[in-house]
Structures are given as structure tokens and as C-alpha cells.
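Enquirer: Feature table excerpt (Swiss-Prot):
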BINDING   11-39  NADP(+) binding site
MUTAGEN   SER136 to Ala  Loss of activity
BINDING   SER136  substrate binding site
MUTAGEN   GLN137 to Met  Slightly reduced activity. Loss of activity for sugars; when associated with F-143 and L-146
MUTAGEN   LEU143 to Phe  Slightly reduced activity. Loss of activity for sugars; when associated with M-137 and L-146
MUTAGEN   HIS146 to Leu  Slightly reduced activity. Loss of activity for sugars; when associated with M-137; F-143 and L-146
MUTAGEN   TYR149 to Phe  Loss of activity
ACT_SITE  TYR149  active site, proton acceptor
MUTAGEN   LYS153 to Met  Loss of activity
ACT_SITE  LYS153  active site
MUTAGEN   TRP191 to Ser  Slightly reduced activity. Loss of activity for sugars; when associated with V-190
MUTAGEN   TRP191 to Phe  Slightly reduced activity
Amino acid sequence: MDLGLAGRRALVTGAGKGIGRSTVLALQAAGAQVVAVSRTREDLDSLVRECPGVEPVCVDLADWEATEQALSNVGPVDLLVNNAAVATLQPFLEVTKEACDTSFNVNFRAVVQVSQIVARGMIARGVPGAIVNVSSQASQRALTNHTVYCSTKGALDMLTKVMALELGPHKIRVNAVNPTVVMTPMGRANWSDPHKAKVMLDRIPLGKFAEVENVVDTILFLLSNRSSMTTGSALPVDGGFLAT
């Protein structure tokens with residue numbers, strides 16, 4: 001199926017690893033020009049070697065001023081994937097100021113800032129656009145030791161709706177994708193314990209975790225004109241977890 005992404009310019013945050021990296025590869029394979037944003041230079045260097053033509057931008061999105069400087073002259077962007085995120089797991093009674101500050105700066109505030117930069121450019125050019133925010137099933141279900149992470153993703157889901165409301169008149173669609181556990185290298189490592197995995201898998205009707213391509217396919221669909229009437233949604237990629 002042709003998604004009509006050829007010739008469009010996309011920006012992906014958290015592009016060095018996992019879902020972000022795979023999204024960059026898929027977008028370029030679909031004919032898009034891609035700006036890849038990561039805080040880790042080594043990841044960007046290896047991405048450019050694997051995927052020549054990608055435009056790398058190395059910046060820590062937790063730093064507002066550095067992000068403004070790095071992205072203010074990034075050029076026209078038609079498609080945005082806000083994927084960068086951090087997860088600090090702590091019991092509620094042990095949550096620290098540092099965990100709150102870092103998590104909200106990256107998982108929420110950076111989405112606001114990057115989306116503002118990109119959306120202002122779209123509006124100035126008078127062109128339609130699409131934004132996908134990578135959220136989580138944790139936005140809608142409480143998970144032990146995930147106080148801050150769940151809260152940032154809940155905030156991200158509501159941000160998605162407000163962005164859709166305010167940017168819709170400018171023909172800019174905004175949606176979230178909400179995966180379950182995803183089998184990235186980090187996901188495999190974190191859920192390798194059979195007992196821990198079984199507790200979660202027992203809550204998923206399809207009985208399995210998501211593969212990276214399940215999430216990437218959904219992101220590309222939401223970026224494409226195939227979803228031209230979809231905005232303000234939070235689309236689960238969770239095997240039915242949120243239905244239970």
C-alpha cells in the first residue's frame with residue numbers, strides 16, 4: 001500500500017534506538033527525507049552509516065535553549081514523530097525531584113517545544129501536516145513503580161487532544177500511538193524474567209508483546225493521508241490490554 005510519504009520531510013526524535021530508529025528507516029524506505037534527532041552522537045553516526053541521506057541532529061531535548069538553537073533552523077517539516085522518552089522506575093513513596101524534572105522535561109515539555117517549532121513552520125508555509133506522539137498503555141493504566149512515567153504519558157495523551165483541537169483549523173493532524181511492552185533490545189532485556197513477563201502477558205488478550213514493526217506501521221499510517229480524517233486519537237497497539 002502506497003502511503004504517499006515520498007518527497008515529504010519528516011523529523012523523528014529519539015531516533016538513535018528502538019522505535020525511533022526503526023521509524024527513521026521505514027520513513028526513508030517510503031521515500032521521505034528524514035531529520036533524525038538524538039542526544040547520543042554514536043547512535044546518530046551509526047544510523048547515518050546504515051541509512052545514508054538521513055540528516056542527524058544531536059541535542060538533549062531536556063535542554064530547552066539547546067533544543068531551540070538546534071531545531072529553529074531545521075527547515076521545512078511536513079511530518080513529526082515525537083518519540084524521545086525516558087523512564088525512571090521508582091515506588092511512589094521514593095519518587096525524587098530529579099526523576100520528575102527529567103521525565104517531564106523529556107516526555108512532555110520537549111513534545112510541546114518541538115511541536116511548536118514544527119507547527120509554526122507548517123502554518124507559516126500554509127501546508128497541512130501530521131504529528132504523532134509516541135505514548136504508552138501506561139497513560140491509561142496504573143503500573144507499579146511507574147508513578148512518573150504513567151503521569152507523563154497521561155499528560156501526553158491530553159496534550160495530543162489539545163494540539164489536535166488547536167492545530168486542526170490549520171490542517172495539522174495530531175494523534176498518539178499507545179503501545180504495550182515493545183520488543184526492542186531494551187524491552188527484551190527488561191522483560192526477560194518469565195514470571196515478570198507472565199504477569200503482563202496474562203493481561204493481554206493476544207498473549208504477546210508488540211514487535212517494533214507493529215508500532216512503526218501504526219505511526220506511518222497516522223502520518224499518511226490514509227488516516228486523513230483521524231486526529232486527536234490515542235491508538236492502542238497493545239494486543240487488547242486496554243480492553244481488559
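Glycine residues also receive a Cβ, built from the backbone N, Cα and C atoms like all the rest.
Predicted, not measured: the structure shown is a model, and the values here were computed from it.
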Enquirer: Measuring Cα to Cα, how far is LEU143 (mutagenesis position) from GLY31 (NADP(+) binding site) in Å?
Expert: 39
Enquirer: What is the interatomic distance between the Cα atoms of LYS153 (mutagenesis position) and GLY31 (NADP(+) binding site), given in whole Å?
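Expert: Spelling it out, the Cα of LYS153 (mutagenesis position) and the Cα of GLY31 (NADP(+) binding site) are 30 Å apart.
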Enquirer: Taking the Cβ of GLY31 (NADP(+) binding site) as the centre, how many other Cβ atoms fall within a 10 Å radius?
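Expert: Neighbour count, Cβ to Cβ under the 10 Å cut-off: 13.
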Enquirer: According to DSSP, folded down to helix, strand and coil, what is THR23 (NADP(+) binding site)?
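Expert: DSSP assigns THR23 (NADP(+) binding site) to helix.
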Enquirer: Round to the nearest Å and give the CA-to-CA distance linking SER136 (mutagenesis position) with ALA15 (NADP(+) binding site).
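Expert: Distance between the two Cα atoms comes out at 17 Å.
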Enquirer: Cβ neighbours within 10 Å, counted over all protein chains: which one of the mutagenesis positions TYR149, TRP191 has the most?
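Expert: Highest number of other Cβ atoms within 10 Å: TYR149.
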Enquirer: Where does TRP191 (mutagenesis position) sit in the DSSP three-state scheme?
Expert: coil
Enquirer: Give me the long-range Cβ neighbours of THR23 (NADP(+) binding site): same chain, 6+ apart, Cβ under 8 Å, in sequence order.
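Expert: Result: VAL12, ALA15, VAL81, ASN83, VAL216, ILE219, LEU220.
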Enquirer: If you draw a 10 Å sphere on the Cβ of ALA15 (NADP(+) binding site), how many other Cβ atoms land inside?
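Expert: Result for ALA15 (NADP(+) binding site): 30 neighbouring Cβ atoms inside 10 Å.
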Enquirer: Counting distance between Cα atoms, which of the mutagenesis positions GLN137, HIS146, TYR149, TRP191 is nearest GLY31 (NADP(+) binding site)?
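Expert: That would be GLN137, nearest by Cα distance.
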Enquirer: Which is it, of SER136, GLN137: the one of these mutagenesis positions whose Cβ has the most other Cβ atoms within 10 Å?
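Expert: By the 10 Å Cβ neighbour count, SER136 comes out on top.
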